[in-house]
Amino acid sequence: MSGTQMSAFLRQYLADEDKKIRAQFKESDPNNKLILWMHEKTRITEEDLARPYTEDEVKELCLRTKVKVDMTAWNCLWEAKKRFEAKGRFVNKSERFINRMYMKAVRKKMVQPYPEEFVAQRREVVAAETKKHNISRLDRWRRKKTQNLSAQESSPARGAHASFIDAMQTNEVQVNANLSSVSQVNFQVEAMARPAVSSSDLSGIGDDEDEHQQSEFQDEHINCPETAINENSVRCDPINSGRMRTGCINSQGNNNTESDPDYYMFGTQLSSLLRPTSTQEPDDQVNCPETEMNESWVRCDQINSESMSIGPSIDSEGTITFQNSESEPIDVDSIA
């Protein structure tokens, strides 16, 4: 694509813009050096406009540029719309009413259309600025491509260096593994080379002298009087099925509190007294004849309902008798 020539209007326009910038930012001020340097880099020149585009550059620009159209530039109707919206004339109005208001604004010269010559000049300025911007973009893309090519060319050397480093690391790992295996083998050899324990070293263990000392130690702890249990406290006298010793009755009476009545003397709740109340395991209980029940009491076919329901009675002579004819009277004085 061939370049364009700069028109007189554009040359004058660029000269006026340069004067305005230099008048605002003096060269004598050191703080304005950066601004003036940027102005020189972005200023549009005749060489920029005369530079033609190649086919590759045009294709790249078309693929990487998003086209935008500004419909508000040099449009008198846009200016009329801003004025009407500021006054609130278009609130809840139809499109037909809005178009009639635009025509009325132009007819009454509220806004005037821009001249065609003015619009053409402004379009020329915008085209020059766009070409300057496209040239800057192409130069920037070209520099990036050059950097990428140089990086790809230097990448084989870097890859060789990286492979060399990886090889060195793998060699170090293999050497460490070999050293660990050798140390493990040496440890196993040392363990196998240790002298075994002979039968002569184990002599004296389990002899008669050791057994004699162990038996003496056990006898000392077993025959300790502090831990010994008196046989009299464990031994219990047998109980007759028809009679009971007063010692057991007294011990049962002592366990009862003042509020609890003597159920055994009055012959009530006899079954609850004879029922075992211990929650311990059978192996932990002591076999005491005084606390054991006769099998005849447990068997249901030999229990007399009258003897269980009716309790004993005491007469004036102090003799305990049962209403059941089969039971024998109990002499309280002889028991005491």
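Every residue gets a Cβ built from N, Cα and C, even glycine.
Other Cβ atoms within 10 Å of the Cβ of Arg142 (variant position), summed over all protein chains shown, number 12. A helical conformation is recorded for Arg142 (variant position) in the three-state DSSP classification. According to Swiss-Prot, the natural variant Arg142 to Gln carries the following note: In strain: North Carolina 19, Zimbabwe 4 and Zimbabwe 70.
Looking at Swiss-Prot, the entry for natural variant Pro156 to Ser says: In strain: North Carolina 19, Mexico 12 and Zimbabwe 4.
For the natural variant Asn171 to Gln, Swiss-Prot gives this note: In strain: Zimbabwe 70 and Zimbabwe 79. The structure shown keeps the original residue.
Looking at Swiss-Prot, you'll find the natural variant Glu172 to Ala noted as follows: In strain: Zimbabwe 70 and Zimbabwe 79.
According to Swiss-Prot, the natural variant Val185 to Ile carries the annotation: In strain: Colombia 32.
Per Swiss-Prot, natural variant His212 to Gln is noted as: In strain: Colombia 32, Mexico 12, North Carolina 19, Zimbabwe 4 and Zimbabwe 70.
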